[in-house]
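J.: One structure follows; several queries about it will come next.
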Amino acid sequence: MHCITRGALAYGRGERGWATVGRIICISNQKGGVGKTTTAINLAASLASAERRTLLVDMDPQGNAGSGLGIKQDNITGTIYEALLNDRPIQELLHPTELRYLQVVPATPDLTGAEVELVNQDNREFRLRDALRPLAAEYDYIIIDCPPSLGLLTLNALAAADSVLIPLQCEYYALEGLSQLTHTIDLVKQGLNPDLKMEGILLTMFDSRANIAHQVVEEVRGYFKKQVFEVIVPRNVRLSECPSFGKPIILYDIKSKGCESYLALGRELMKRDTPKSPRRRVA
């Protein structure tokens, strides 16, 4: 626990009390294997280690965000499915984690059926937004882990979010599907959520030995400019190991390169949120 305190101190706590309505950030990329869930877990853990009240909502039927934080299937008392389809208050679905300031709303494979079941629901694209509304003042950050698709579950996340963070692996097919995702974001802004913003693109799985990785970084930074986060997440063995132990990297190996990168991402994100920043109003 002492090492987490030191990690949190590295951020600097700044002014407390100004973030009365937390920001909702969804982590999305319809292409699988880009580090989406890894980013959701470890960004949430990094923010929590800085004593930011953080909620991680798992909208991926694979349920890896919950299991990656040590939530065992046998111990799950409620999932996001129940909030979306059964109108169960989301306050009843919160699960604690090893980090004091981090809670999670888990998912199970039952969520797969929600794509079909939501079709006939009233306000089907706004079910998550309405479920999260009572929690708006309880958290500094709500992180949503989206499924690797652009169906109704992802649309719910985009409609509920203030911004989208897109993980992008530093590999040959990195930009494949990115244009489709940005097009979907534009459509959501036109209809479901006019205030939705691009939080940024996070370059992941960077291998400094591979020329193609450097080329991807150059190409993405050249095209998206300031929309790309400064930090780059490297390929890291410890980062790939920690989910099997049910721990975020900050609890598994705080000295690893993977941990350093996600702590840096948390710092970079929090620098954008100053007391002068306009806060979202609760409708």
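Keep in mind that glycine also has a Cβ here, set from the backbone N, Cα and C atoms.
None of the noted substitutions appears here; every position holds its original residue.
Just so it is clear, the model here is predicted, and its values are computed rather than measured.
Sharing the record's features from Swiss-Prot:
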| type | residues | note |
| --- | --- | --- |
| MUTAGEN | Lys31 to Ala | Probably does not dimerize, no longer binds DNA in E.coli, still interacts with PadC |
| MUTAGEN | Gly32 to Val | Probably does not dimerize, no longer binds DNA in E.coli, still interacts with PadC in M.xanthus |
| MUTAGEN | Lys36 to Arg | Probably cannot hydrolyze ATP, remains dimeric, binds DNA in E.coli, forms multiple foci in M.xanthus |
| MUTAGEN | Asp60 to Ala | Probably cannot hydrolyze ATP, remains dimeric, binds DNA in E.coli, forms multiple foci in M.xanthus |
| MUTAGEN | Arg209 to Ala | No DNA-binding alone, in presence of PadC binds DNA in E.coli, still interacts with PadC in M.xanthus |
| MUTAGEN | Arg238 to Glu | No DNA-binding alone, in presence of PadC binds DNA in E.coli |
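Describe each of these features in terms of where it is and what it packs against.
T.: In three-state terms derived from DSSP, Lys31 (mutagenesis position) belongs to neither a helical nor a strand segment and is classed as coil. The Cβ of Lys31 (mutagenesis position) has Pro148, Tyr173, Glu176, Gly177, Leu178 as same-chain neighbours under 8 Å, each 6 or more residues away in sequence.
Using a 10 Å radius centred on the Cβ of Gly32 (mutagenesis position) and all shown protein chains, the other Cβ atoms total 12.
With a 10 A radius on its CB, Lys36 (mutagenesis position) counts 28 other CB atoms from all the protein chains.
In the three-state DSSP scheme, Asp60 (mutagenesis position) falls into the coil class.
Classification of Arg209 (mutagenesis position) by DSSP places it in coil, neither helical nor stranded.
Sequence-distant neighbours of Arg238 (mutagenesis position): residues of the same chain at least 6 apart with a C-beta under 8 Å from its C-beta are Ile249, Tyr252, Asp253, Ser256, Lys257, Gly258, Cys259.
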J.: Which residues, sitting 6 or more apart from Arg209 (mutagenesis position) on the same chain, put a CB under 8 Å from its CB?
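T.: In sequence order, no residue meets the Cβ cut-off.
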J.: Have a look around Asp60 (mutagenesis position) and count the other CB atoms within 10 A of its CB, chains all included.
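T.: Asp60 (mutagenesis position): 26 neighbouring Cβ atoms within 10 Å.
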